[in-house]
Amino acid sequence: MANVHQENEEMEQPLQNGQEDRPVGGGEGHQPAANNNNNNHNHNHNHHRRGQARRLAPNFRWAIPNRQMNDGLGGDGDDMEMFMEEMREIRRKLRELQLRNCLRILMGELSNHHDHHDEFCLMP
């Protein structure tokens, strides 16, 4: 009978010291707390924050761009080829516009009353 009484005292001791009842092994977000009452309020608050942060972490999947999500499917080569083709097309159009502008300046197609000092020509 003395053993049963001693076990009950050991189980109630953390509650008498002002500590909260926690699962054995620490559980999620466990931090050891001191026995004084001043640290218990901060411990409880931090425990809640840690649990909240862990619950929110899986919700960040929406922030991953689709290109990265599809990388595992073997579509990298196609995406890169499409990107390179777009870059070649942009460069071609840019060279065409620059050449057209330079030809207009050099051939004097602009009206004579315009001042050409502020214009420039980039030769490809």
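Here the Cβ of each residue, glycine as well, is placed from N, Cα and C on the backbone.
Residues or ranges marked as Zn(2+) binding site in Swiss-Prot: Cys121.
According to Swiss-Prot, the mutagenesis experiment Leu94 to Ala carries the following note: Abolishes nuclear export and interactions with itself and p75NTR/NGFR; when associated with A-97 and A-99. Its Cβ taken as reference, Leu94 (mutagenesis position) is surrounded by 12 other Cβ atoms within 10 Å in the chains shown. Leu94 (mutagenesis position) falls within a helical segment according to DSSP.
Quoted from Swiss-Prot, the note attached to the mutagenesis of Leu97 to Ala states: Abolishes nuclear export and interactions with itself and p75NTR/NGFR; when associated with A-97 and A-99.
Leu99 (mutagenesis position) carries a helical DSSP state (H, G or I). Using a 10 Å radius centred on the Cβ of Leu99 (mutagenesis position) and all shown protein chains, the other Cβ atoms total 14. While the structure shown retains the original residue, Swiss-Prot records the mutagenesis experiment Leu99 to Ala with this note: Abolishes nuclear export and interactions with itself and p75NTR/NGFR; when associated with A-94 and A-97.
Under its mutagenesis annotations, Swiss-Prot gives Cys121 to Ala the following note: Abolishes localization with replicating mitochondria.
Listed in Swiss-Prot is the mutagenesis experiment Cys121 to Ser, annotated as follows: Abolished zinc-binding and association with FEM1B.
There are 11 other Cβ atoms within 10 Å of the Cβ belonging to Leu97 (mutagenesis position).
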